[in-house]
Amino acid sequence: MSDKISFLPPEPIQLLDEDSTEPELDIDSQQENEGPISASNSNDSTSHSNDCGATITRTRPRRSSSINANFSFQKAHVSDCTIVNGDHGTKFAVWRITVFLEPNLKAFAAKRESYKIQTYKRYSDFVRLRENLLTRIKTAKPEKLNCLQIPHLPPSVQWYSSWKYQEVNLNKDWLAKRQRGLEYFLNHIILNSSLVEMTKDILIQFLEPSKRVA
């Protein structure tokens, strides 16, 4: 983060239902702008998949993307945000990112432990991630591009609302919509095995565990 920041007391804004253990991905509202993702129904869930190794399901992803020999990405959860004080009286939201991993080796799977990565990111970090991904896939062969589509991020504050930027950007409803959009974006990326294979170093750097600044 470019700003010198200090975290407020740990009282995250509650945007999700505490009773929900599995985050519901807001897929339907995104499909129109996100390329060829087809939907298929099963008995207990609604699944959206494509031919590029990505499957995003409302209850649980059916596939995972290998990040190394030991683990594959299983799903990402963008949860509570904390409002942070920046310089010059500014405030911004920092999101808690949890990425669950699925062990590839029986030795890890037998332990029945929950493997996950947790980090903290702000919206601008997602913007840089998307820019880096777009730059990387430009080097791909033309026939591969259909499998390397990068979804859009939830929108930033519109120019005509910039005069009240802080009020809009920290509004609870606005943050709830942004949370769903960021979660959709990240799951779309990490569950696309072709995209993960090509951008593995970028994703690993993005998911480096963060240290809170006192």
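Numbering starts at 1 and runs along the chain as it is shown here.
Cβ coordinates are placed from backbone N, Cα and C, and glycine is handled just like the others.
Swiss-Prot lists Ile5 to Ala among its mutagenesis entries, and the accompanying note reads: Disrupts interaction with VPS13.
Under the heading of mutagenesis, Swiss-Prot lists Leu8 to Ala and annotates it as follows: Disrupts interaction with VPS13.
According to Swiss-Prot, the experimentally introduced change Pro10 to Ala is described as follows: Disrupts interaction with VPS13.
Confidence over the domain 'PX' (73-213), given as mean pLDDT on the 0 to 100 scale, stands at 85. For 73-213, the entry in Swiss-Prot reads domain 'PX', with the evidence type sequence analysis.
Listed in Swiss-Prot as a mutagenesis experiment, Tyr123 to Ala is described as follows: Abolishes partially PtdIns(3)P-binding. Listed in sequence order, Phe92, Ala93, Trp95, Leu153, Ser156, Arg178, Leu182 are the same-chain residues at least 6 apart in sequence whose CB falls under 8 Å from the CB of Tyr123 (mutagenesis position).
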